[in-house]
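What follows is one structure encoded as structure tokens, with my remarks underneath.
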Amino acid sequence: MTLSGSGSASDMSGQTVLSADDADIDVVGEGDEALDKDSECESTAGHTDEVGELGGKEIPRSPSGSGTEAEGKGESQQQQQEGIQNKPKNSLVKPPYSYIALITMSILQSPQKKLTLSGICEFISNRFPYYREKFPAWQNSIRHNLSLNDCFVKIPREPGNPGKGNYWTLDPQSEDMFDNGSFLRRRKRFKRQQQDSLREQTALMMQSFGAYSLASPYGRHYGLHPAAYTHPAALQYPYIPPVGHMLPPAVPLLPSSELTRKAFSSQLSPSLQLQLSSLSSTAASIIKSEPSSRPSFSIENIIGVSAASSAAPHTFLRPPVTVQSALMSHQPLALSRSTAAIGPILSVPTNLISGQFLPTAAAAVAKWPAQ
């Protein structure tokens, strides 16, 4: 009993021990399971950490490779674009020459040393690509430089040479316009000097047409002057046609006596008055030297002369030799620059002129026999 009891007790204790062991085992098992769970968690966490590390390493690698490839592609595209842009930039560089230099180049390279506007533009376009690509914009500049600079001379086109536009050439005096033959440097602006012969011809033309120029700055004086210009027509032809219809009236309307006194005493110089008096005496001597048998007048004229002499002793008819012919045939007499100067003299009645300058003509006429 004791043994059994002890055995039972031992069994019980053993059972209890076993149960305790079992309990301990169970506890250990639970701990192992917890450890296993912890190890599994740690392994999963480590695996996830490794995967995270691997993923973190792989993720930056993939974009880094694509970025380098993109950068390489971008650089290649930029280089291609720069290469494409560099080609036209090199051809669009504006030449360092002025328009005058370009025109001079084109004229000098031509065989005839003259070109039209179209020929000049064609040479510049073929020589310089910049102007070839911008052709219509600079053509007016070439035209303005041709017309505004004295170094370029316009040559009209010959009648038998068909075409359009005039020729342009260089002035011979503008050869040294550029410094040492370099078209990059121009010494100074060339100005054409007017020749002396052209100036003399212009002055002669102004003197010739000065009498008919109403807008002349020097004005126009009617009458005779001591130092006046002798018209060539007065020396070649004995008779000058009247020009009264071309000129306005120069002498105011006055009585005949006042007109005679003022027109000749004020406008004629003393030397001319002496010459006219000598002409009157010469005319009187010519009339006296003519033969008396020459039939110069009719009966009606003689009767008219006698009546006029009785009414006005100082007025007579015109003698055979007129004052106009004497004035025109006398060479030393200085006339005005045109026929307008003798207009007042021709407008005076002839009987007044003969009465003043030929007082002895009445006696000569009275001696002629009537027929």
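Glycine is no exception: its Cβ is also placed from the backbone N, Cα and C atoms.
A quick note: this is a predicted structure, and the numbers were derived from the prediction, not measured.
The note that Swiss-Prot attaches to the published mutagenesis N140 to A is: Reduces mesoderm-inducing activity; when associated with A-144. DSSP assigns N140 (mutagenesis position) to a helix in the three-state reduction.
Cβ neighbour count for H144 (mutagenesis position): 11 (other Cβ atoms within 10 Å of its Cβ, all protein chains included). Under mutagenesis, Swiss-Prot gives H144 to A with this note: Reduces mesoderm-inducing activity; when associated with A-140.
For L146 (mutagenesis position), the same-chain residues that are 6 or more apart in sequence and have a Cβ closer than 8 Å to its Cβ are I103, L117, I120, F152, K154, W168. L146 (mutagenesis position) falls within a helical segment according to DSSP. Annotation of the published mutagenesis L146 to F in Swiss-Prot: Abolishes DNA-binding and disrupts function; the original residue is retained in the structure shown.
For the published mutagenesis F297 to E, Swiss-Prot gives the following note: Abolishes mesoderm inducing activity and interaction with tle4.
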